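Read through the structure below, which is laid out as structure tokens, and then see the notes.
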Amino acid sequence: MGNCLKSPTSDDISLLHESQSDRASFGEGTEPDQEPPPPYQEQVPVPVYHPTPSQTRLATQLTEEEQIRIAQRIGLIQHLPKGVYDPGRDGSEKKIRECVICMMDFVYGDPIRFLPCMHIYHLDCIDDWLMRSFTCPSCMEPVDAALLSSYETN
């Protein structure tokens, strides 16, 4: 096995000795005068919200009214039923097999959310969608109207 990189010193032993002499000149083995680097501090990302489908803003840039509206929307989304995808015993049932938002097949055990129109989506996909537009991506039925009417009948 050869080394394709040319070096002025072709002898591995001489490279090893050079490395040891470099360390000795830097005072290895003694306490360095430098402090160790500060620990890595992970910055918490600022959430990005979509007050309307065409706008994207950081949470810190929203007005109080927009923050209230987003909090209400999140509250409504949390009231939508969620579950786990189960295609059935034989898997041949006429069930939806693909999330139309991400175009990925559902896999047994995937977290899903049910909309009042009976369409299902991956939980993360539909939650993100509903933060932008409160309509079903398949049939365009308003989700909030169906949610509010279901509260009135109970």
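Here the Cβ of each residue, glycine as well, is placed from N, Cα and C on the backbone.
For all the noted positions, this structure keeps the original residue and models no substitution.
Annotation of the mutagenesis experiment GLY2 to Ala in Swiss-Prot: Loss of myristoylation. Change in subcellular location: Becomes diffused throughout the cytosol. Strong reduction of ubiquitination. Reduced efficiency of ITCH-binding.
Here Swiss-Prot notes a mutagenesis experiment, CYS4 to Ser, with the remark: Change in subcellular location: Becomes partially cytosolic and retained in association with the Golgi apparatus. Partial reduction of ubiquitination.
Here Swiss-Prot describes ASP12 to Ala as a published mutagenesis experiment; the accompanying note says: Loss of GGA1-binding.
The mutagenesis experiment LEU15 to Ala is recorded by Swiss-Prot, whose note states: Loss of GGA1-binding.
Among the mutagenesis entries in Swiss-Prot is LEU16 to Ala, noted as: Loss of GGA1-binding.
The note that Swiss-Prot attaches to the published mutagenesis TYR40 to Ala is: Loss of ITCH-, SMURF2- and WWP1-binding. Partial loss of ubiquitination by ITCH. No effect on STAMBP-binding; when associated with S-99 and S-102. Persistent TNF-mediated NFKBIA phosphorylation. Loss of stimulus-dependent complex formation with TAX1BP1, TNFAIP3 and RIPK1.
Quoted from Swiss-Prot for the published mutagenesis CYS102 to Ser: No effect on STAMBP- and SMURF2-binding; when associated with S-99. No effect on ubiquitination by ITCH; when associated with S-102. No effect on STAMBP-binding; when associated with A-40 and S-99. Secondary structure at CYS102 (mutagenesis position), as computed by DSSP, is coil.
Taking a C-beta cut-off of under 8 Å and a sequence gap of six or more, MET103 (mutagenesis position) has no contacts in its own chain. Looking at Swiss-Prot, you'll find the mutagenesis MET103 to Leu noted as follows: No effect on UBE2N-binding. No gain of UBE2L3-binding; when associated with L-127 and L-128.
According to Swiss-Prot, the experimentally introduced change MET103 to Val is described as follows: No effect on UBE2N-binding. Gain of UBE2L3-binding.
Quoted from Swiss-Prot, the note on mutagenesis experiment MET103 to Ala or Gly is: Loss of UBE2N-binding. No gain of UBE2L3-binding.
In this structure, ASP127 (mutagenesis position) is part of a helix by DSSP. Among the sequence features in Swiss-Prot, the mutagenesis site ASP127 to Leu is noted as follows: No effect on UBE2N-binding. No gain of UBE2L3-binding; when associated with L-128.
According to Swiss-Prot, the mutagenesis experiment ASP128 to Leu carries the following note: No effect on UBE2N-binding. No gain of UBE2L3-binding.
Under the heading of mutagenesis, Swiss-Prot lists THR135 to Glu and annotates it as follows: Loss of phosphorylation and of 14-3-3-binding. Note: THR135 (mutagenesis position) has non-local neighbours GLU141, PRO142, VAL143, i.e. same-chain residues 6+ apart with C-beta under 8 A of its own C-beta. DSSP assigns THR135 (mutagenesis position) to a strand.
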Between the Cα atoms of ASP128 (mutagenesis position) and CYS102 (mutagenesis position), what distance do you get, rounded to the nearest Å?
11
Taking only the CA atoms, the spacing between CYS102 (mutagenesis position) and ASP127 (mutagenesis position), expressed in whole angstrom, is 12
